[in-house]
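Trainee: Sharing the record's features from Swiss-Prot:
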MUTAGEN   TYR117 to Ala  Significantly reduced interaction with INCA1; when associated with A-119
MUTAGEN   HIS119 to Ala  Significantly reduced interaction with INCA1; when associated with A-117
Amino acid sequence: MNEVKESLRSIEQKYKLFQQQQFTFIAALEHCRENAHDKIRPISSIEQVQSYMEHYCNNSTDRRILLMFMDICSELNKLCQHFEALHSGTPVTNSLLEKCKTLVSQSNDLSILRAKYPHDVVNHLSCDEARNHYGGVVSLIPIVLDLMKEWIAHSEKLPRKVLQHGTT
């Protein structure tokens with residue numbers, strides 16, 4: 001369990017760095033959307049961000065911030081697998097884990113996702129951006145981090161036997 005907590009802390013630190021550069025991230029997505037002639041559709045999946053990065057990203061600053069987003073998503077995905085291996089779960093932890101796995105899936109539609117208070121990532125966007133283009137993609141990481149913290153909190157309340165059973 002300590003290893004999982006440490007992994008989550010590490011991801012949170014990377015996210016804090018990423019969050020400080022949200023305007024750079026939005027600008028990078030905007031540049032890629034322009035290059036792709038795709039200004040109408042919202043950013044709706046991790047897969048779409050990856051495609052933009054691979055095919056429509058023209059400068060190192062944009063590539064770096066998009067890669068940072070992709071790396072955090074990849075680490076969240078790996079942590080989901082680590083959670084799964086830790087114990088067989090309860091209905092509550094299994095539900096939280098399924099939500100996490102769905103959210104970090106490459107093709108999951110993020111367009112309607114919106115982080116709520118205390119997260120202010122959506123508030124930093126203009127109304128048009130928040131409503132139409134980037135609200136989902138900037139909400140993904142804080143929502144998944146919250147679900148993972150909740151999973152850990154519920155898992156720590158389980159009897160030791162349940163936790164040990166999952167590792168044998």
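Cβ from N, Cα, C; glycine included.
Here the original residues are kept at every noted site.
A description of the local structural setting of each listed feature is requested, covering burial, neighbours and distances.
Mentor: For TYR117 (mutagenesis position), no same-chain residue 6+ apart in sequence has a C-beta under 8 angstroms from its C-beta.
When secondary structure is read from DSSP and collapsed to three states, HIS119 (mutagenesis position) falls in the coil class. The C-beta environment of HIS119 (mutagenesis position), restricted to residues of the same chain at least 6 apart in sequence and closer than 8 Å, consists of SER139, PRO142, ILE143.
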